[in-house]
Amino acid sequence: MALDKSVILLPLLVVVLLVLGWAQPSLGRESRAKKFQRQHMDSGSSPSSSSTYCNQMMKRRNMTQGRCKPVNTFVHEPLVDVQNVCFQEKVTCKNGQTNCFKSNSKMHITDCRLTNGSKYPNCAYRTSPKERHIIVACEGSPYVPVHFDASVEDST
């Protein structure tokens, strides 16, 4: 009788361990939508002309760990406005994919570019506040931005 129970329980235990092993790494993984928000959203502030803005933000948002991210853009608009871009003008992404969308109106952004000669761990960025249309890649359910593709001057 005890042998019968162990024959049933052993495969069940193996299945439970496999499921836990598969699910556990994804529990701590940041979703693409959350990563987009961490790397690109700064709704609570206006574009800064402070030369230290990008240096501070890139470090604060964990984009200088292990290497210096060469280019990044922060968007200074409400998250809902950026999410709504996913339902605006459809455009082709830089990589050829077809899930990119361009904002109907210009948005306040700050471009951060690694300065020439800057090397990890001393990442130094040039800060450029701008007003431009943004292009984002969207996916998921709900359909939300997961990648900042570009910013453009005009709407054409």
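Quick reminder: no glycine exception, Cβ is built from N, Cα and C everywhere.
For reference, Swiss-Prot has these:
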| type | residues | note |
| --- | --- | --- |
| MUTAGEN | Arg29 to Gly | Reduces activity towards double stranded RNA |
| MUTAGEN | Arg32 to Gln | Slightly reduces activity towards double-stranded RNA |
| MUTAGEN | Lys34 to Glu | Reduces activity towards double stranded RNA |
| BINDING | Lys35, Arg38, Lys69, Pro70, Val71, Asn72, Thr73, Lys94, Arg113 | substrate binding site |
| ACT_SITE | His40 | active site, proton acceptor |
| MUTAGEN | Arg60 to Leu | Strongly reduces activity towards double-stranded RNA |
| MUTAGEN | Arg67 to Trp | Reduces activity towards double stranded RNA |
| MUTAGEN | Asp111 to Glu | Strongly reduces activity towards double-stranded RNA |
| ACT_SITE | His147 | active site, proton donor |
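Feature annotations (Swiss-Prot) mapped to structure.
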residue: Arg29; record: mutagenesis position; Cβ within 10 Å: 9
residue: Arg32; record: mutagenesis position; Cβ within 10 Å: 15
residue: Lys35; record: substrate binding site; Cβ within 10 Å: 13
residue: His40; record: active site, proton acceptor; Cβ within 10 Å: 19
residue: Arg60; record: mutagenesis position; Cβ within 10 Å: 11
residue: Arg67; record: mutagenesis position; Cβ within 10 Å: 11
residue: Lys69; record: substrate binding site; Cβ within 10 Å: 17
residue: Thr73; record: substrate binding site; Cβ within 10 Å: 21
residue: Arg113; record: substrate binding site; Cβ within 10 Å: 15
residue: His147; record: active site, proton donor; Cβ within 10 Å: 20
Binding residues Lys35, Arg38, Lys69, Pro70, Val71, Asn72, Thr73, Lys94, Arg113 (substrate) - maximum C-alpha distance in whole Å: 22
Recorded positions (Lys34, Val71, Asp111), the one with most neighbouring Cβ atoms at 10 Å: Asp111
Cα-nearest neighbour of Asp111 (mutagenesis position) within the listed recorded positions, His40, Lys69, Val71, Thr73, His147: Thr73
Cα-nearest neighbour of Thr73 (substrate binding site) within the listed recorded positions, Arg32, Arg60, His147: His147
Lys34 (mutagenesis position) and Arg60 (mutagenesis position), Cα-Cα, nearest whole angstrom: 15
Val71 (substrate binding site) - helix vs strand vs coil (DSSP): strand
